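Here is the structure we will look at, set down as structure tokens.
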Amino acid sequence: MKTIIAVTIFGILTCAYAAEGDDCSIEKAMGDFKPEEFFNGTWYLAHGPGVTSPAVCQKFTTSGSKGFTQIVEIGYNKFESNVKFQCNQVDNKNGEQYSFKCKSSDNTEFEADFTFISVSYDNFALVCRSITFTSQPKEDDYLVLERTKSDTDPDAKEIC
């Protein structure tokens with residue numbers, strides 16, 4: 001009987017915490033993240049919200065005189081309209097979360113925070129991305145990025 005009660009309580013707690021959704025603020029970033037290697041070249045979205053459609057291309061470049069500042073350019077193709085975003089790094093919270101202020105080609109502004117959980121600089125990255133729009137609640141999602149375009153979306157290279 002004690003086992004049944006314990007399993008039931010565990011199941012209820014599991015469902016309760018799973019229902020809350022993703023929360024990037026509680027994620028632990030990888031300790032040896034090398035931003036100069038990650039923020040270089042092109043990344044493709046392999047798994048995340050909307051991965052089957054639209055195609056998402058992420059280009060990361062570095063610039064700046066002291067250290068470096070990341071500039072993120074994202075091509076986003078949805079409903080046959082191509083929207084581009086440019087994000088400028090504004091902060092590096094606790095050395096773990098990279099914060100950006102972003103503006104789209106259609107003048108939408110938002111803030112994006114990236115927590116890098118696991119990265120193989122030549123192949124893949126597991127990232128927790130938090131986006132905050134001024135008039136909407138914060139949205140946290142886990143993304144799997146890859147260096148080479150997979151065959152899941154043939155249009156991805158065209159928008160990069």
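From the backbone N, Cα and C atoms, a Cβ is placed for every residue, glycine too.
Original residues throughout; no substitutions modelled.
Here Swiss-Prot describes PHE124 to Ala as a published mutagenesis experiment; the accompanying note says: Significantly decreases inhibitory activity towards thrombin. Here Swiss-Prot describes VAL144 to Ala as a published mutagenesis experiment; the accompanying note says: Decreases inhibitory activity towards thrombin. Under its mutagenesis annotations, Swiss-Prot gives ASP153 to Asn the following note: Decreases inhibitory activity towards thrombin. Significantly decreases inhibitory activity towards thrombin; when associated with Q-146. Quoting Swiss-Prot on the natural variant ILE26 to Leu: In clones TR12, TR28 and TR45. While the structure shown retains the original residue, Swiss-Prot records the natural variant THR132 to Ile with this note: In clones TR12 and TR28. In Swiss-Prot, a published natural variant is listed as LEU145 to Phe, annotated In clones TR12, TR28 and TR45.
Swiss-Prot feature annotations superimposed on the structure.
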| residue | record | contacts (Cβ under 8 Å, 6+ apart) |
| --- | --- | --- |
| ILE26 | variant position | none |
| PHE124 | mutagenesis position | ALA46, SER118, VAL144, LEU145, GLU146, ARG147 |
| THR132 | variant position | PHE110, GLU111, ALA112, ASP113, LYS138, GLU139 |
- Task: Based on DSSP, name the secondary structure state of THR132 (variant position): helix, strand or coil.
- Result: strand
- Message: Counting across all protein chains present, how many other Cβ atoms fall within 10 Å of the Cβ of LEU145 (variant position)?
- Response: 23
- Message: Validating a neighbour-count step here. Other CB atoms within 10 A of the CB of VAL144 (mutagenesis position): how many?
- Response: 15
- In three-state DSSP terms, the structure that ILE26 (variant position) belongs to: helix
